[in-house]
Amino acid sequence: MSAIPITPTKRIRRNLFDDAPATPPRPLKRKKLQFTDVTPESSPEKLQFGSQSIFLRTKALLQKSSELVNLNSSDGALPARTAEYEQVMNFLAKAISEHRSDSLYITGPPGTGKTAQLDMIIRQKFQSLPLSLSTPRSKDVLRHTNPNLQNLSWFELPDGRLESVAVTSINCISLGEPSSIFQKIFDSFQDLNGPTLQIKNMQHLQKFLEPYHKKTTFVVVLDEMDRLLHANTSETQSVRTILELFLLAKLPTVSFVLIGMANSLDMKDRFLSRLNLDRGLLPQTIVFQPYTAEQMYEIVIQKMSSLPTIIFQPMAIKFAAKKCAGNTGDLRKLFDVLRGSIEIYELEKRFLLSPTRGSLNSAQVPLTPTTSPVKKSYPEPQGKIGLNYIAKVFSKFVNNNSTRTRIAKLNIQQKLILCTIIQSLKLNSDATIDESFDHYIKAITKTDTLAPLQRNEFLEICTILETCGLVSIKKTKCKGKTKRFVDKIDVDLDMREFYDEMTKISILKPFLH
């Protein structure tokens, strides 16, 4: 009989000086690993300045470029467009009161208020017909009018009389073929109870309009009319379509008023002059001139008058207006610049106001957030948006130009300061504006060629250089215990082109080394 193996027992350790055996240790319990949730209960805070932020309200106001109503006037004229408004209204009043066809051609560079002004006139001066026929004026309007026509309105003449009109506004960009404009006009006015017709040319549209002669005047506004010439079709067909539209607006058997709008200043000379079989066939022309800097400034101030405060410094608005007026006179471009400066200002101030700026580590960043960021409002930054923020926006527009082109616009003093800034950056790549100014003073004193500028004059030129896209100025946190913020300056140019241009000027050579 074989012996049953006995599992050996572990020898119990005893303390060296103990008489009794030591108490056997308790068996170790395995610890359960605790895994924390990857997804936190809430996500990191997201900075915002509140839904009623003055910044958000200002940007929204600048977005509505078509709503340039003079709040202090009920006549429907846009700011700085009173003369053009009166010309359009006189044209409409005469054509509608006489129940005759006529045409008007409105032209001008982009952003001069052509579309906005016509939209304003249509909204304010063409009123929908009242549903109730109880008033004598309504009965008089509808006595000889087909109420089933679409877009039917009434137009009040200067003497108080009401005239029946049907008005529509069409953007020609949406048209695939120029000849489809006739069908588009018909679809805008057709009798809801009438048959569906195919309108392919002027004669078809004329046949539809003639029964309403002396009863209802049809007013058609064609925006971007020159697009009819750029469609994917032959120039002959495009020109023919445009000529037929203006010819239709001169026929005595219909009451058809055509208002064409386009950016092309020479469209009348190139195409409409072919109508000149008789001087009476040519459309009346109104030119919307580019806005001046003063007009742009007044429009912006007027738009912002509804806000509790204006967040821009007056000089910043004037500077932006002058730059935009000098280029194209496009008011929409000015709105874009102002909105862009607000966004830059917000980003910078949010960074400065953030209490967690620079304190997050990788363990605090959620890997798979499932809830939207917690929004927390912070005090809105004090102060107003100045020239430096406007300059940052303009610098983006000119950065595509070559360094040589940008330098050519500078005067000798501005070129000299640019040279000293570059030299200060060679000594210290993190140079601030103050350090660059100190280097400038030392360089001027050493050469004894020109009188040094004051600090505020130096800063003004730095702003100009930033506007030209040659330097960039950023507010950064300086190193050390003070933790204060300074304005760091840097350059954005092609150094080879820079030296090629600067070495051509003998007085600047000492500042290049």
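Here the Cβ of each residue, glycine as well, is placed from N, Cα and C on the backbone.
Heads up, this one's the original sequence, none of the swaps are in it.
Long-range neighbours of Pro110 (ATP binding site) (same chain, six or more residues apart, CB within less than 8 Å of its CB): Asn263, Thr328, Asp330, Arg332. Positions annotated as ATP binding site by Swiss-Prot: Gly108, Pro109, Pro110, Gly111, Thr112, Gly113, Lys114, Thr115.
Swiss-Prot documents Lys29 to Arg or Thr as a published mutagenesis change and attaches the note Impairs nuclear localization.
Around Lys114 (mutagenesis position), a 10 Å sphere centred on its CB holds 23 further CB atoms from the protein chains shown. For the mutagenesis result Lys114 to Glu, the note given in Swiss-Prot is Impairs ORC1-binding and leads to defective association with chromatin.
Cβ environment of Thr112 (ATP binding site): Phe288, Gln289, Pro290, Tyr291, Gly329, Asp330, Leu331 lie under 8 Å away, each six or more residues apart in the same chain. When secondary structure is read from DSSP and collapsed to three states, Thr112 (ATP binding site) falls in the coil class. Excluding the listed site residues Gly108, Pro109, Pro110, Gly111, Thr112, Gly113, Lys114, Thr115, the same chain places Asn263, Phe288, Asp330, Leu331 with Cβ atoms within 8 Å of the centre of the ATP site Cβ atoms. Cα of Gly108 (ATP binding site) to Cα of Lys114 (mutagenesis position): a span of 7 Å.
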